[in-house]
Structures are given as C-alpha cells and as structure tokens.
Amino acid sequence: MLNKLSLLLKDAGISLTDHQKNQLIAYVNMLHKWNKAYNLTSVRDPNEMLVRHILDSIVVAPYLQGERFIDVGTGPGLPGIPLSIVRPEAHFTLLDSLGKRVRFLRQVQHELKLENIEPVQSRVEEFPSEPPFDGVISRAFASLNDMVSWCHHLPGEQGRFYALKGQMPEDEIALLPEEYQVESVVKLQVPALDGERHLVVIKANKI
C-alpha cells in the first residue's frame with residue numbers, strides 16, 4: 001500500500017515525509033478495520049480508500065488559508081484527518097453528531113498520536129465558535145446554501161468556507177444568499193479518480 005500511495009502522491013505533485021505516509025496508511029487500515037462494525041464508509045477496499053478518501057482530501061491542503069479549521073459533518077474524519085496529517089502546524093476540530101463516528105476519531109487520535117485534532121460530538125448549529133475559525137470545511141455535507149446558513153457563526157471576520165464538491169455546483173452557487181460571495185472555484189486533480197472534483201471557496205461580504 002505504501003508503494004501505491006507514493007505513486008499517487010507523485011502523480012498529484014504532493015511531497016510528504018515517510019512518517020506522514022505511514023500515518024495515512026495507518027488511518028486507512030483503521031478505517032478498514034472499524035468499518036466492518038461501524039459502517040463508516042461505503043468504500044470497502046483499502047486501495048480504493050487511498051484514492052477516494054486520502055488523495056481526495058489532501059489535494060485541498062494548498063488552498064487552505066489560516067491555522068485553525070473546523071471540519072463539519074466529518075463522518076470518519078474526512079477530510080479532516082488526512083488534512084491534519086499533511087498540515088501538522090494547523091489545528092482541526094472534527095465535528096459530527098454521531099457518537100460512533102466520534103469514538104472512532106478519538107481512537108485514531110490516540111493510535112496515530114495526532115495532537116492537532118479535536119473530535120467533538122455536536123450538531124453544527126449548536127457548536128460554539130470561540131475563538132472563531134479561519135476556515136470551515138465540508139465534504140459531502142450539505143448544499144452551499146445550507147452550509148453557510150448552518151455554519152454562519154463559525155468563521156472569523158477573515159474566515160472562509162471550503163466546500164468540497166463533485167461536479168461544478170453552478171445551481172448551488174446561484175442560490176447563495178447575497179451576503180456571501182464565491183471567492184474562487186478550483187478544479188481539483190485527483191489521480192486515479194473517476195469523476196470531477198471542485199473546491200468552492202466562499203467568504204462573507206463585508207458590510
């Protein structure tokens with residue numbers, strides 16, 4: 001699996017240390033093991049997880065601005081855990097409402113010795129944001145409109161929303177409230193992945 005990951009990273013132009021690669025593989029192995037009992041993901045093959053979960057998450061890392069992020073609706077830690085491994089200087093709050101997912105995240109935190117994550121069980125609407133976050137990240141969480149509505153209290157004045165999407169979400173962008181603007185849309189290149197991937201970066205308009 002290490003060889004496959006190394007080839008995928010090379011194709012993506014991403015350079016990681018051996019320690020980071022081993023952490024990513026350990027996370028995939030844990031996800032595969034726990035998935036049998038906890039049903040954390042529909043992806044069953046660890047090699048497929050490398051593409052659809054690991055690479056699909058970490059290609060976002062160069063576009064994140066700031067040091068303090070929250071991954072809302074993180075599920076089994078996607079994209080938050082892979083991002084925390086490749087961005088060890090940043091801190092990631094991993095938010096999910098289901099206890100079994102948060103238990104898995106805490107076990108990952110313990111086994112991989114990840115000091116820059118904080119798994120939290122909470123609904124996003126009820127989670128306090130003190131201090132506010134530099135970035136609110138979501139992957140397969142909600143429409144853009146729902147994301148900014150439910151998470152409006154989380155980013156700071158200069159904070160951004162980072163929404164990981166499949167195809168270009170033109171309809172969702174058109175429905176964004178006028179107090180928000182799309183700062184950029186990045187077409188992501190994920191090696192060995194069928195289908196499109198886009199990152200939509202949103203900021204609140206200054207009043």
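Just so it is clear, glycine is given a Cβ too, placed from its N, Cα and C backbone atoms.
Lifted from Swiss-Prot, the feature list:
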MUTAGEN   ASP56 to Ala  Strong decrease in activity. Low-level streptomycin resistance. Slight decrease in AdoMet affinity
MUTAGEN   ASP71 to Ala  Lack of activity. Low-level streptomycin resistance. 10-fold increase in AdoMet affinity
MUTAGEN   GLY73 to Ala  Slight decrease in activity. Streptomycin-sensitive. Slight decrease in AdoMet affinity
BINDING   GLY73, LEU78, VAL124, GLU125, ARG139  S-adenosyl-L-methionine binding site
MUTAGEN   GLY75 to Ala  Lack of activity. Low-level streptomycin resistance. 24-fold decrease in AdoMet affinity
MUTAGEN   ARG123 to Ala  Slight decrease in activity. Streptomycin-sensitive
MUTAGEN   LYS165 to Ala  Slight decrease in activity. Streptomycin-sensitive
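Measuring Cα to Cα from LYS165 (mutagenesis position), the binding-site residues that fall within 10 Å are ARG139, out of LEU78, VAL124, GLU125, ARG139. Shown in sequence order, THR41, HIS53, SER57, ASP71, ARG139 are the residues of the chain, 6+ apart in sequence, with a C-beta less than 8 angstroms from the C-beta of LEU78 (S-adenosyl-L-methionine binding site). The Cβ neighbour count for ASP71 (mutagenesis position), using a 10 Å radius over every protein chain in view, is 28. Taking CA atoms as the reference points, VAL124 (S-adenosyl-L-methionine binding site) and GLY73 (mutagenesis position) are 8 Å apart.
Across the recorded positions listed here (ARG123, ARG139), the residue whose Cβ sits among the most other Cβ atoms within 10 Å is ARG139. Comment: S-adenosyl-L-methionine site residues GLY73, LEU78, VAL124, GLU125, ARG139; largest CA to CA distance 19 Å, whole number. Of all the recorded positions in the list ASP56, ARG123, GLU125, the shortest Cα-Cα distance to GLY75 (mutagenesis position) is found for ARG123. Listed in sequence order, the recorded positions from ASP56, ARG123, GLU125 having a Cα within 10 Å of the Cα of GLY73 (mutagenesis position) are ARG123. Distance from the CA of ASP56 (mutagenesis position) to the CA of GLU125 (S-adenosyl-L-methionine binding site) is 26 Å. Across the structure, ASP56 (mutagenesis position) and ARG123 (mutagenesis position) place their CA atoms 25 angstrom apart.
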